[in-house]
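Peer 1: The structure is given below, and queries will be raised subsequently.
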Amino acid sequence: MSKGFTFEKNLPHQKAGVDAVMNVFVSATSHQEDNVSIRLLVNPELRLTEQQYYKNIKKVQELNGIEHVKNNYDARSNVIDVSMETGTGKTYTYTKTIFDLNKSFGINKFIIIVPTLSIKAGTVNFLKSDALKEHFRDDYEREIKTYVVESQKNAGKSTKSYMPQAIHDFVEASNFNKKYIHVLVINTGMIHSKNLNSTYDVGLLDNHFDSPFSALGAVKPFIIIDEPHKFPTGKKTWENIEKFNAQYIIRYGATFSEGYKNLVYRLTAVDAFNEDLVKGIDAYIEDIVGDGDANLKFIKSDGEEVTFELNENNKKTLFKLTKGESLSKTHSAIHDLTLDALGKNTVVLSNGIELKIGCSINPYSYDQTLADSMMRKAIKEHFKLEKEFLTQRPRIKPLTLFFIDDIEGYRDGNNIAGSLKAKFEEYVLAEANELLKIEKDEFYSNYLEKTVKDISSVHGGYFSKDNSDKDDKIEKEINEILHDKELLLSLDNPRRFIFSKWTLREGWDNPNVFQICKLRSSGSTTSKLQEVGRGLRLPVNEYMCRVKDRNFTLKYYVDFTEKDFVDSLVKEVNESSFKERVPSKFTQELKEQIRAQYPELSSRALMNELFNDEIIDDNDNFKDSDAYSRLKSKYPAAFPIGVKPGKIKKATDGKRRTKMRVGKFSELKELWELINQKAVIEYKINSENEFLSIFKSFMLEETERFTKSGVHTRIDKIYIHNDMAMSKSIVSDDDDFAKLNTMSYREFLDNLSQTIFVKHDTLHKVFCDIKDTINITEYLNIQTIRKIKSGFSKYLLNNSFNKFSLGYNLISGSIHPTKFTNADGKPLDEVLSSDLGVLQDNSKAPLDTYLFEEVFYDSELERRNITDREIQSVVVFSKIPKNSIKIPVAGGYTYSPDFAYVVKTAEGDYLNFIIETKNVDSKDSLRLEEKKKIEHAQALFNQISQSVKVEFKTQFANDDIYQLIKSALP
């Protein structure tokens with residue numbers, strides 16, 4: 001099990017967010033502090049004229065498709081905005097930005113401001129993690145040193161008052177040691193605290209600054225704000241933030257409730273869902289059939305007594321309650337709900353819901369049967385997920401999050417029959433015992449045994465009152481939930497159910513939350529996106545690597561009072577995206593966008609159509625204000641609107657499935673079973689010497705890949721210029737690079753041998769042979785091993801069939817179940833439509849010979865194959881589901897083709913075709929890796945053809961499937 005998350009470098013959507021901020025500072029100059037005594041303690045000043053600042057922002061906005069309007073920029077503001085949807089990696093993005101600002105301009109002191117303690121805990125854990133240090137160390141040779149502002153305990157009888165320790169250490173930290181970037185993390189509560197708003201006897205920076213605000217302002221910090229909607233301008237918190245005297249404030253969030261200052265990047269919710277950067281969402285809505293149409297309204301209060309009006313079955317009844325009374329007095333369905341506080345216009349219920357006069361609740365949403373049903377359903381679905389994910393390789397550990405208001409029933413319910421905890425454990429035990437009876441997977445069976453043996457170990461909770469609790473067991477739970485994601489995700493740890501009372505609603509998340517169950521309504525106006533945000537991130541596997549090769553879904557359970565949850569969420573997702581900018585001219589970019597989806601249109605034909613339909617004029621300008629709209633209507637596939645269908649849906653909508661034309665499967669059966677045989681790739685390398693030669697060639701061709709481990713001397717010189725002391729760094733030409741290896745040669749060979757499965761002797765001989773070109777003893781580090789592994793895998797792929805040949809061994813054995821068949825080999829009635837394609841065409845029926853009743857596809861070329869031009873000789877054809885057939889290729893990669901065809905010739909013979917679609921003009925447009933993978937597929941099907949004839953063909957954008965098949969017929 002990995003000890004930390006594996007971060008991915010240069011994910012396009014995160015890199016774009018980093019680049020957007022960095023490009024704001026193009027042409028900026030860095031100026032050192034004039035005061036020599038504190039120069040190494042403060043940031044250099046980044047200078048940029050207002051004109052250049054405006055020019056940079058405008059250019060960045062144009063690059064990122066952001067409308068350059070007054071609401072999106074203010075050249076007089078030092079606030080820069082980066083909008084990224086929940087779950088897409090805001091924290092990573094701003095952390096990488098910190099490293100880049102340090103690398104480019106020497107900015108060394110940053111303040112990260114977060115709204116809540118839970119966000120602060122998550123941020124600090126992220127910044128301090130060993131995995132993050134390792135991830136950035138290769139590229140930046142720096143690491144972040146984190147300072148956390150906590151509430152300060154009474155200093156006792158000391159006669160002098162001292163600045164809070166974290167602030168003292170941060171302000172006084174010297175930039176002389178270039179190893180560190182200094183980051184102070186502070187939450188809203190601390191900004192308002194007495195600790196920050198006091199003056200102290202012992203000041204900072206040579207005792208010039210005796211208050212935290214003045215001392216922090218003196219270091220000229222860059223400020224990062226997380227969740228900007230929690231920091232409205234004009235309010236007290238923002239006034240205090242301005243006291244930090246930041247050079248620039250960079251705000252990162254999904255919600256900007258007051259609008260933007262200088263918006264430079266936006267990754268919308270639509271982008272996140274459509275590009276599969278987050279999970280899709282299924283909402284499980286618990287409906288009450290029959291009764292349930294009741295309304296309990298707060299109608300008045302005198303500050304001592306509250307009046308509620310119950311309206312049920314057209315009958316109205318008044319109830320008077322005082323503080324502490326139970327609302328069960330008003331309706332029999334209500335349990336565990338009391339009146340906690342009351343004023344003349346507002347009351348607060350024990351579950352945290354605040355009601356103003358005129359507001360109401362539905363009593364049935366507090367019915368115990370409803371809550372029990374939701375909990376049972378969530379537990380049952382959890383175990384279904386768990387069985388699927390923990391019996392595959394690599395394994396994924398799913399988590400389920402329950403939001404509750406019955407804290408006593410959970411925390412104190414151990415020995416109380418019928419308590420929330422007792423019922424939960426009863427339901428979990430029942431499911432686990434049932435699964436144990438039939439489970440054959442050894443690992444999962446043992447995992448279930450642990451569950452049954454110690455049921456209390458499978459769940460944990462975090463509630464705000466826990467912060468003052470001294471119970472060791474509770475403290476352990478909180479540490480796992482709040483601070484140690486890796487421990488929570490460990491397969492050695494049976495805890496996978498988490499309970500909270502909305503304390504975790506914002507600022508906390510875990511990538512492996514696959515279910516969120518709201519056993520009580522939150523009573524909050526928080527956006528639906530914020531609510532589901534706890535589980536939107538893509539999951540990680542047992543090795544802490546993000547899994548992105550398939551579609552995942554977050555299951556969200558709500559009661560009938562939120563029956564419009566999905567509609568509201570979809571509306572919010574689409575409304576949160578940009579209003580589209582309407583261009584005035586038909587550009588080359590638009591032309592390419594249309595032709596990518598309609599490749600049958602030549603450039604000339606497209607332009608002629610647009611001119612004839614009076615969409616554009618002779619100069620390619622749109623003819624009128626409606627022309628762009630007509631263009632989108634004419635070519636809809638090129639202009640997708642909003643979030644894709646099915647990304648957010650009710651669970652009752654079912655998983656998207658499409659019906660198979662089962663009668664046709666018998667005609668495809670032989671080919672389907674043939675291509676589902678397992679195959680093992682065989683490298684036809686005749687001797688160890690031949691392999692040695694290949695590995696040696698790789699090392700000689702890829703010498704620039706490797707980075708030496710070592711130390712060199714940098715000389716910082718202080719000199720006088722115009723009566724002012726200055727410094728500059730010099731690297732001497734005579735500097736001897738001091739080798740500093742992180743492992744011995746033997747350790748390096750052992751590690752490399754195990755990583756790339758090559759004998760020690762072979763590696764040693766190669767390194768001896770090439771020592772005059774590259775002396776491997778200067779590169780003995782883990783980065784070299786990683787680069788050899790990734791580089792050699794790609795080298796094997798790119799040089800297959802050239803420097804060595806290969807073949808395939810087919811493994812006999814049962815191939816069922818498959819994506820099309822059950823364990824007995826019988827065809828399924830329906831399959832997941834997402835396995836066939838993410839796009840759907842409802843306007844056309846599939847061809848009669850197609851295996852399925854609906855049209856799902858991934859490209860326009862695929863759609864044409866499925867819907868256009870029936871081919872008389874084709875008996876049956878089908879899309880090959882994603883990841884159902886994985887052809888092994890050199891270097892450890894795999895390859896999956898797109899279509900299977902069975903054709904009957906005029907002579908009555910049957911021919912089989914496997915088609916790979918490539919939406920490019922020709923083979924010349926393919927990357928080398930794609931060409932090589934196609935060669936591998938060709939080799940496999942050539943071998944299969946020795947027993948049953950199978951033709952493998954590649955279809956390019958301009959290829960008609962009819963002509964492609966016809967050309968191969970005898």
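Here the Cβ of each residue, glycine as well, is placed from N, Cα and C on the backbone.
So Swiss-Prot says this about it:
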MUTAGEN   R534 to A  No DNA restriction, no ATPase activity, forms wild-type complex with Mod
MUTAGEN   P897 to A  Wild-type DNA restriction
MUTAGEN   D898 to A  No DNA restriction, wild-type ATPase, forms wild-type complex with Mod
MUTAGEN   E916 to A  No DNA restriction, has some single-strand nicking activity, wild-type ATPase, forms wild-type complex with Mod
MUTAGEN   K918 to A  No DNA restriction, wild-type ATPase, forms wild-type complex with Mod
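Please situate the listed features within the shown structure.
Peer 2: There are 25 other Cβ atoms within 10 Å of the Cβ belonging to R534 (mutagenesis position). DSSP assigns R534 (mutagenesis position) to a helix in the three-state reduction.
Counting every protein chain shown, 21 other Cβ atoms lie within 10 Å of the Cβ of P897 (mutagenesis position).
Around the Cβ of D898 (mutagenesis position), 22 further Cβ atoms fall within 10 Å across all displayed protein chains.
Under a cutoff of 8 A between CB atoms, and with a sequence separation of 6+ in the same chain, the neighbours of E916 (mutagenesis position) are P897, D898, F899, I934, A937, F952, K953, T954, Q955.
In three-state terms derived from DSSP, K918 (mutagenesis position) belongs to an extended strand segment.
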Peer 1: Which of the three DSSP states, helix, strand or coil, fits P897 (mutagenesis position)?
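Peer 2: For P897 (mutagenesis position) - judged by DSSP and reduced to three states - the answer is coil.
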Peer 1: I want to check the contact list for K918 (mutagenesis position): same chain, sequence separation of six or more, C-beta distance under 8 angstroms. What comes out?
Peer 2: L861, S925, L926, E930, T954, Q955, F956, A957
